[in-house]
Amino acid sequence: MRNRRKAVSLLTGLLVTAQLFPTAALAADSSESALNKAPGYQDFPAYYSDSAHADDQVTHPDVVVLEEPWNGYRYWAVYTPNVMRISIYENPSIVASSDGVHWVEPEGLSNPIEPQPPSTRYHNCDADMVYNAEYDAMMAYWNWADDQGGGVGAEVRLRISYDGVHWGVPVTYDEMTRVWSKPTSDAERQVADGEDDFITAIASPDRYDMLSPTIVYDDFRDVFILWANNTGDVGYQNGQANFVEMRYSDDGITWGEPVRVNGFLGLDENGQQLAPWHQDVQYVPDLKEFVCISQCFAGRNPDGSVLHLTTSKDGVNWEQVGTKPLLSPGPDGSWDDFQIYRSSFYYEPGSSAGDGTMRVWYSALQKDTNNKMVADSSGNLTIQAKSEDDRIWRIGYAENSFVEMMRVLLDDPGYTTPALVSGNSLMLSAETTSLPTGDVMKLETSFAPVDTSDQVVKYTSSDPDVATVDEFGTITGVSVGSARIMAETREGLSDDLEIAVVENPYTLIPQSNMTATATSVYGGTTEGPASNVLDGNVRTIWHTNYAPKDELPQSITVSFDQPYTVGRFVYTPRQNGTNGIISEYELYAIHQDGSKDLVASGSDWALDAKDKTVSFAPVEAVGLELKAIAGAGGFGTAAELNVYAYGPIEPAPVYVPVDDRDASLVFTGAWNSDSNGSFYEGTARYTNEIGASVEFTFVGTAIRWYGQNDVNFGAAEVYVDGVLAGEVNVYGPAAAQQLLFEADGLAYGKHTIRIVCVSPVVDFDYFSYVGE
């Protein structure tokens, strides 16, 4: 087990004996505002020089506060300069402070730590930082995006520093294995800090689905946790479709798949739903909760956004605190009068649990500033805004006691911090204790009493070679055997569950063995076609038509390349937004004769991005039809559809064609040659003679005869191994390469097929047989 790290960017171990600002200097009355603002902004330097923009405009602060100074300073901040109209200056920069008020660039540091992108097509933004105590290093993250649609998407990037001056890739980092080995000497406490010396922690094909990453380290579970705002490939105008996801990592470099969190934000004072834009999350041991300040908004974009407070006992399930904002824009003419932006905080413990102080560094914008005189950090109008300064970006400070803050947010003058609730028991349960190999199952974890304060759970497996369990409590069956899944909390509650891993009776049918059709489609490419559900890409979707709108119910059908005995169906909803996620459904098995039977139905699918798995009694089918009875917004969508056969999949038989010109064919009687591009290999034969025949001997298990139908044609008898197997009527509308006869399921061995004309005309194009 690795050494445990001390408090990193949880920012909860700080012991401060005096406020950073005297109470008289803080501008707001706590009876009206949850936080008291300092009268001016703080001076954060910006590296750029631009004749169209005022100097030192900055945003996206993230502040790390340590118990003891690190390389001379207890306060370290990562942030980005920013100006209106262009994003090329929005590159992560570093400052440090001894008091959280006066910020300096450490001697020898050259900002920004990440160079300006080569063109306006790309931009950096949304910085965050965490202290790694085990390695005694700072880890600075930021978001990078290719703003060109159809480009390479986005990345969460990382630079690391041992001294706060040189930021880059540690010399002990192996790029091939993505392993950062712990340095054991001063010579190893070095980084390569060139222009391209960064680590890509996460990459995505979408441009804006990992905005404002905020990272903490959990010393109890020995994991890093990242939350980010998913706005898909849209960004600023994605509106209420935004949502927050979280991931885990053992080392802060390689991250797991994201899981969407629940209830991150609620309603504002006007009853409108809030959507996230930027966030800062920390775990506060004093409260035994994850706490987040979220820059959020009601409406279509973040203009005029505010801060709200939201909390969680486990990091997954959240609850907004009241409906009042934590921080709002100031009065007209103030430096923060337009919009509160990405902000950072720490909770300073008080003399007792819940009696601490909330300290917030917040970025904000001042509006309508073009060519006007604007205030400096002391409040004096000494700065000339420039021609493209539609708004000015600054970073300021606000604070309040935690209790007073909560009294305002909850509109409860008598609020006191509730006492922490000790748990009596932790209980694990699962829908079954028998898990097939390759399958996953989510544990249910409950507490008594239900309001137990400490609900951060560490899961472990007694035998990861049999079954693994991740930080979300999701078990994966690895191999046949038995494993005990254990759960525990910081305060010592625990439980375990024995899981038997058995052979998996289901086999995934490859999507390449299926085709998809739908009763309604929108005419887009990444949003619309039924084929999108079989492309292996959850970011492309089938969508019912909405221009004009086709009312539900509507269906999407997957057809198989051969009959399968199927017993499981998986519906993967769209991953960005909820519009069209199916909530009520019917599932039909389609048989070879075209009939269909209902095999499953339901009306309780959640409007989230999680897979919906349906198991049903095994049935032989040539396809499955998913009928959307109800869906969000009255539409139907699907990102992916997958079907599982019950039992092993027999490979599709391989048919070998035998053309009419093949020397192994034996023709008797009069046969005429015919040429046409619609025939197999361009040729066929036909006979007008009753009794004329064609014969073929093969070794295999199945045989097919292909030829023409025509309104002037008659009939033939087909013999297999000398026994009449059927009479075939070839009369019908003219059509080439028609399957006229099929015999399958033959015992493997030598067989002979013979076609005899009994009523002219009879056509022969080719045989096709299954050999070895």
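From the backbone N, Cα and C atoms, a Cβ is placed for every residue, glycine too.
None of the noted substitutions appears here; every position holds its original residue.
Sequence annotations record features per position, and here Swiss-Prot assigns substrate binding site to Ser87, His123, Tyr236 based on experimental evidence. Taking Cβ-Cβ distances under 8 Å and a sequence separation of 6 or more, the neighbours of Ser87 (substrate binding site) in its chain are Thr120, His123, Cys125, Asp147.
Per Swiss-Prot, divalent metal cation binding site is recorded for Asp126, His278. Other Cβ atoms within 10 Å of the Cβ of His278 (mutagenesis position) number 28 in total over all chains.
Taken from Swiss-Prot, the feature domain 'F5/8 type C' applies to 494-605. Along the domain 'F5/8 type C' (494-605), the predicted structure has mean pLDDT 94.
Counting every protein chain shown, 27 other Cβ atoms lie within 10 Å of the Cβ of Glu90 (mutagenesis position). Under the three-state DSSP scheme, Glu90 (mutagenesis position) falls in the coil class. For the published mutagenesis Glu90 to Ala or Leu, Swiss-Prot gives the following note: Loss of deacetylase activity.
The annotation that Swiss-Prot gives for the mutagenesis experiment Cys125 to Ala or Ser reads: 5-fold reduction in deacetylase rate. Here the Cβ of Cys125 (mutagenesis position) has 21 other Cβ atoms within 10 Å, regardless of which shown protein chain they belong to.
Reduced to three states, the DSSP call for Asp126 (mutagenesis position) is strand. Around the Cβ of Asp126 (mutagenesis position), the number of neighbouring Cβ atoms within 10 Å comes to 27. Under its mutagenesis entries, Swiss-Prot includes Asp126 to Asn with the note: Dramatic reduction in deacetylase rate.
Reduced to three states, the DSSP call for His278 (mutagenesis position) is strand. In Swiss-Prot, a published mutagenesis experiment is listed as His278 to Ala or Phe, annotated Very dramatic reduction in deacetylase rate.
In three-state terms derived from DSSP, Tyr341 (mutagenesis position) belongs to an extended strand segment. Non-local contacts of Tyr341 (mutagenesis position) by the CB criterion (under 8 A, 6+ apart in sequence, same chain) comprise Thr59, His60, His278, Gln295, Ser305, Tyr362, Ser363, Ala364, Leu365, Trp393. In Swiss-Prot, a mutagenesis experiment is listed as Tyr341 to Phe, annotated with the note 3000-fold reduction in deacetylase rate.
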The domain 'F5/8 type C' (494-605), counted residue by residue under DSSP: helix, strand, coil: 8 helix, 60 strand, 44 coil
Lowest local Cβ density among His123, Tyr236, which the record lists as binding-site residues, within 10 Å: Tyr236
Substrate site shell beyond Ser87, His123, Tyr236, criterion: Cβ within 8 Å of Cβ centroid: Glu90, Cys125, Ala145, Asp147, Gly235
Three-state secondary structure, Tyr236 (substrate binding site) (per DSSP): coil
Rounded Cα separation (Å) that holds between Glu90 (mutagenesis position) and Asp126 (mutagenesis position): 9
C-alpha spacing of Asp126 (mutagenesis position) relative to Tyr236 (substrate binding site), in angstrom: 13
For substrate, whose listed binding residues are Ser87, His123, Tyr236, the greatest C-alpha pairwise distance in Å: 14
